[in-house]
Amino acid sequence: MAGNDREPIGRKGKPTRPVKQKVSRRRYEDDDDYDDYDDYEDEEPMPRKGKGKGKGRKPRGKRGWLWLLLKLAIVFAVLIAIYGVYLDQKIRSRIDGKVWQLPAAVYGRMVNLEPDMTISKNEMVKLLEATQYRQVSKMTRPGEFTVQANSIEMIRRPFDFPDSKEGQVRARLTFDGDHLATIVNMENNRQFGFFRLDPRLITMISSPNGEQRLFVPRSGFPDLLVDTLLATEDRHFYEHDGISLYSIGRAVLANLTAGRTVQGASTLTQQLVKNLFLSSERSYWRKANEAYMALIMDARYSKDRILELYMNEVYLGQSGDNEIRGFPLASLYYFGRPVEELSLDQQALLVGMVKGASIYNPWRNPKLALERRNLVLRLLQQQQIIDQELYDMLSARPLGVQPRGGVISPQPAFMQLVRQELQAKLGDKVKDLSGVKIFTTFDSVAQDAAEKAAVEGIPALKKQRKLSDLETAIVVVDRFSGEVRAMVGGSEPQFAGYNRAMQARRSIGSLAKPATYLTALSQPKIYRLNTWIADAPIALRQPNGQVWSPQNDDRRYSESGRVMLVDALTRSMNVPTVNLGMALGLPAVTETWIKLGVPKDQLHPVPAMLLGALNLTPIEVAQAFQTIASGGNRAPLSALRSVIAEDGKVLYQSFPQAERAVPAQAAYLTLWTMQQVVQRGTGRQLGAKYPNLHLAGKTGTTNNNVDTWFAGIDGSTVTITWVGRDNNQPTKLYGASGAMSIYQRYLANQTPTPLNLVPPEDIADMGVDYDGNFVCSGGMRILPVWTSDPQSLCQQSEMQQQPSGNPFDQSSQPQQQPQQQPAQQEQKDSDGVAGWIKDMFGSN
């Protein structure tokens, strides 16, 4: 090594060597200028790899390193370019495709308004408020209305209905008493023959990733909201190319000054990239990816497209396990109104929450949220977007958020029915409901009233009876269409647990009695409301040798030993009901239950069935009473109206159809008698409170007061309420004091409609005397009768006893006991009676 190092400079006698070295080096730099030296170099070659550190080697080493660095830079640039192509493809594949798995939006019912329909001005105000319209003194935007002496003016929101998209409309609704007289388009003074309200968004069916959002295009966001967002989060948004060097420098300076991270430098584009493509990991690699992808996204897409994506993606809170994503859904979640209807202070609150939705949550931390909102307003004032006067006014306002869950709430009971129907109607299509719009029969007014009845009524009953575990279920259905309007599954309506309305299979007690009387009244030649039924002690021997002796609730009997059919049902008497049912035959009564819509597998033809020994859910009971209340037309209960795919394709459309199940005349007579129950029978307390509504109803109490029921019917709905305990222990309540009290609270929270019955063909009102005989004029009472010739009835010479086909014909001595042989004979064909004695029921 030492010899080699010294050898080149030790040859002092040969001056040409340095020249040759110089020429050789210059040749590499420029071969064309030094061709004359080729032969000379070939004769005496010089080693190219010297290991010495002579002065002549240094320039070549620097250039070698530069060349190496250049090659590395080229390779790095190529890799960066290739990686950029990969990132660009990744961005495009999502942004140009399906950006999100949108949740399914579930809407309530669409209310159709027509001139001359029965609805008062006050009812209309309630309906508008339940649909999130706001009463104001002067209308300026959709979703607002004003109230005058006999009219309501409103600006209906634009909405994409299942059959067509309709814009906003200024309309005037004029009322005449309890009727809607006219509907006028205020823009052209033309009258509407048909006008529909946009439905209320009630809840969402989450996407698999647990995110909830409503997509709104850029054009749907108010410009002032965009200005507020940019003023707060990225004021140079329209100038930078995805990353802001100015913001980075400002953040570095602020963080160095503070000695910690106090300010970020991410643009809206970077935030969007992070939310859509990256994790929240704190690393330089993630930040580098974020910046690179932001540059690519900014180059690839317009600023408005980036804003559109950001404003639909940003995280703005939590609803249980689901994330609230985007300003459109957050505006409904916190304020109960669409994003285009937000006031500036409300917009400022949502923009302020972008920095930290949990920290500035207006429900959890209202003070911090207020400070943050006012800071955003101050930024607007400093940037001269608003003036000082407007800032002072807006900053003085309260937060103005609605109660938690006021608009979008889980509605677990109702949604269980919706999901069940979706599965039945759509089959495998139900697996992908992304972006689907589901239109239901949900009535916000009825649901709010039912929830309030449960939340207020059950604690009152708990306190009254000193019980801590009382529960309830409420089902409200349309009287004619069978559409389910409301459903409450327990004393905590929004608790997603045991849905008693659909799952609690309980004995129904005296709610079973109308089916027996309906069976009888379907035979007009034999049974009428003035038919006498035996009311005396009876004993039925069963195949196992046991004797069943049903009793009336008060353990007393009629002095005459008989009672009119109408009074037996009105007073909910046990013994006459059993006598009547056994005379009709258990198979006939069972067949009536099937016609009413009760599942056949829940029916067991044993005598105790006549007093309620059948276990049904509240929604199954609602189906049975809907059939009676509609005049004998059974309409299958349903919560689903239509399902519209994201592309507008109709996946399902319901066409409610009712079918004749029982004779209209028999249903009318039964319903009329149920009106007597409320007027003067076991539900008279309800009738006293609402004397002008002519409500129909039926109480029900099971043995030992374990279950209490009430079926209430007004002019438009059938409502079933149940009160009991999950452990099947006594409630110390009767149907009238338990379930009916919940129904009373339900009525108090909304506006029931009168039940004005219209008799069908061949129904005539006729007078009867004290003995139940028809009279041609006057009479002790007036009863409706199913007959095509009422005059012939009152002209008959002998009216002292019922028609010859009546098995309860009495002799002139009314105390004569009815024959028990038919009832006992009926038991010869009965089986499955083991255990029904313990399921015997009371009368109310």
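Each Cβ is built from the backbone N, Cα and C atoms, and glycine gets one as well.
Around the Cβ of GLU233 (mutagenesis position), 19 further Cβ atoms fall within 10 Å across all displayed protein chains. Annotation of the mutagenesis experiment GLU233 to Gln in Swiss-Prot: Loss of wild-type glycan chain elongation activity. No complementation in strain defective in PBP-1b.
Sequence annotations record features per position, and here Swiss-Prot assigns active site, proton donor to GLU233 based on a curator's inference. According to DSSP, GLU233 (mutagenesis position) is assigned to a helical segment.
As a published mutagenesis entry, ASP234 to Asn appears in Swiss-Prot alongside the note: 7-fold decrease in catalytic activity. No complementation in strain defective in PBP-1b. For ASP234 (mutagenesis position), the count of additional Cβ atoms within 10 Å of its Cβ stands at 21 [all protein chains shown].
Looking at Swiss-Prot, you'll find the mutagenesis GLU290 to Gln noted as follows: 11-fold decrease in catalytic activity. Shows complementation activity in strain defective in PBP-1b. The number of other CB atoms found within 10 A of the CB of GLU290 (mutagenesis position), across every protein chain shown, is 22.
SER510 (active site, acyl-ester intermediate) falls within a helical segment according to DSSP. Other C-beta atoms found within 10 angstroms of the C-beta of SER510 (active site, acyl-ester intermediate) number 27, with every protein chain shown included. Positions annotated as active site, acyl-ester intermediate by Swiss-Prot: SER510.
Distance between Cα atoms for ASP234 (mutagenesis position) and GLU290 (mutagenesis position): 16 Å, as a whole number. A distance of 66 Å separates the Cα atom of SER510 (active site, acyl-ester intermediate) from that of GLU233 (mutagenesis position). When the alpha carbons of GLU290 (mutagenesis position) and GLU233 (mutagenesis position) are compared, the span between them is 17 angstrom.
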